[in-house]
Amino acid sequence: MDPLGPAKPQWLWRRCLAGLLFQLLVAVCFFSYLRVSRDDATGSPRPGLMAVEPVTGAPNGSRCQDSMATPAHPTLLILLWTWPFNTPVALPRCSEMVPGAADCNITADSSVYPQADAVIVHHWDIMYNPSANLPPPTRPQGQRWIWFSMESPSNCRHLEALDGYFNLTMSYRSDSDIFTPYGWLEPWSGQPAHPPLNLSAKTELVAWAVSNWKPDSARVRYYQSLQAHLKVDVYGRSHKPLPKGTMMETLSRYKFYLAFENSLHPDYITEKLWRNALEAWAVPVVLGPSRSNYERFLPPDAFIHVDDFQSPKDLARYLQELDKDHARYLSYFHWRETLRPRSFSWALAFCKACWKLQQESRYQTVRSIAAWFT
């Protein structure tokens, strides 16, 4: 008898057990990997970041097209280097604000700078001392910096100090990498489009709300010539008081609103038109870029441009004629039968940046913001 015979079954049993244990270990590793992958795909916030609260509402001006299914994107970490004007704002779920966008982790916690995929720098908050206020010059590989401003070039200092630092631009300019206008028009989703305008509530003629009063500015000089022929109610510092929270109620009593910009630059069409005039259902009388520039964003019969008149006196006469001719006045509201105005929000701007970063991974450098932003 072979002396090794009795031990053979035990050896086979141990070999089978080892094989089963090995297969079990492989299975555990495989399912653990699947679970981690699923967690990453859901966009769970990284630890230590500010909670992102949902912002509800209708789609808002994104030029993206809606789709039945949102494509998978990596969950990007975006750092706000400062709050805009040092004022915190509610942070959104970008998947609810921009069609086709996945959520990003957006935070103002500067400690995440080494891990951030992108950094948004609001120019106003760093412009007085860029060398001291910019993020550290040694950045993580692949991190993109976004230059952000809603102010005109006339109010942006030290742009030349930013040469070569930034990868993307974000502003009201339509040729920005990330276009964030002060307002836009979008189609109504249903009918009727709006209630009829109550002309009986329009008891006053022309209003202007202004906080930055500079006597030598183009807009103040034009106003001074206009008010020699037409009564204009001016609200703001050193003028009629306008208590907080009463602006829309006050301006809605007027038929016309002077949407005069503080400086003249391409695409610089601000809340003076989109909010102060259009949300108050007042016809905007605009002083800013050319009529053709306004018509890129508005129907030609949605506003009155000062350039259409040889003098402020001629404009005053035209406004007085419209005041007496209800049919002609109401023709400035026909566009509202199919369109409605929407306004800028900081949350939407951040989400447009989120969407852009997801869509375009190409790394570029803006050589000179000063040469472009004029």
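Using N, Cα and C of the backbone, Cβ positions are placed for all residues, glycine too.
This is the original sequence, none of the listed changes applied.
Fair warning: this is a prediction, and the values are worked out from it, not measured in the lab.
According to Swiss-Prot:
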- Thr87 to Lys: Reverses the preferential fucosylation properties leading to production of 72% of sialyl-lewis x; when associated with R-124; E-125 and V-126. Significantly decreases cell-surface expression of VIM2 antigen; when associated with R-124; E-125 and V-126 (MUTAGEN)
- Ala101 to Thr: Does not affect 4-galactosyl-N-acetylglucosaminide 3-alpha-L- and 3-galactosyl-N-acetylglucosaminide 4-alpha-L-fucosyltransferase activity; when associated withH-105; R-110; K-111 and T-118 (MUTAGEN)
- Asn105 to His: Does not affect 4-galactosyl-N-acetylglucosaminide 3-alpha-L- and 3-galactosyl-N-acetylglucosaminide 4-alpha-L-fucosyltransferase activity; when associated with T-101; R-110; K-111 and T-118 (MUTAGEN)
- Ser110 to Arg: Does not affect 4-galactosyl-N-acetylglucosaminide 3-alpha-L- and 3-galactosyl-N-acetylglucosaminide 4-alpha-L-fucosyltransferase activity; when associated with T-101; H-105; K-111 and T-118 (MUTAGEN)
- Ala118 to Thr: Does not affect 4-galactosyl-N-acetylglucosaminide 3-alpha-L- and 3-galactosyl-N-acetylglucosaminide 4-alpha-L-fucosyltransferase activity; when associated with T-101; H-105; R-110 and K-111 (MUTAGEN)
- Trp124 to Ala: Decreases both alpha-(1,3)-fucosyltransferase and alpha-(1,4)-fucosyltransferase activity of 50% (MUTAGEN)
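Looking only at Cα atoms, Trp124 (mutagenesis position) sits nearest to Thr87 among the mutagenesis positions Thr87, Ala101, Asn105, Ala118. For the mutagenesis positions Ala101, Ala118, the greatest number of Cβ atoms within 10 Å around a candidate Cβ is found at Ala101.
The number of other CB atoms found within 10 A of the CB of Trp124 (mutagenesis position), across every protein chain shown, is 17. Under DSSP, Ala118 (mutagenesis position) is assigned to a strand (E or B) in the three-state scheme. Summary: among the mutagenesis positions (Thr87, Asn105, Ser110), the fewest other C-beta atoms within 10 A of the C-beta are counted at Thr87. Distance noted between the C-alpha atoms of Asn105 (mutagenesis position) and Ala118 (mutagenesis position) is 11 Å. In three-state terms derived from DSSP, Ser110 (mutagenesis position) belongs to a helical segment.
Ala118 (mutagenesis position) sits 12 Å from Ser110 (mutagenesis position), taking the C-alpha atoms as the reference points.
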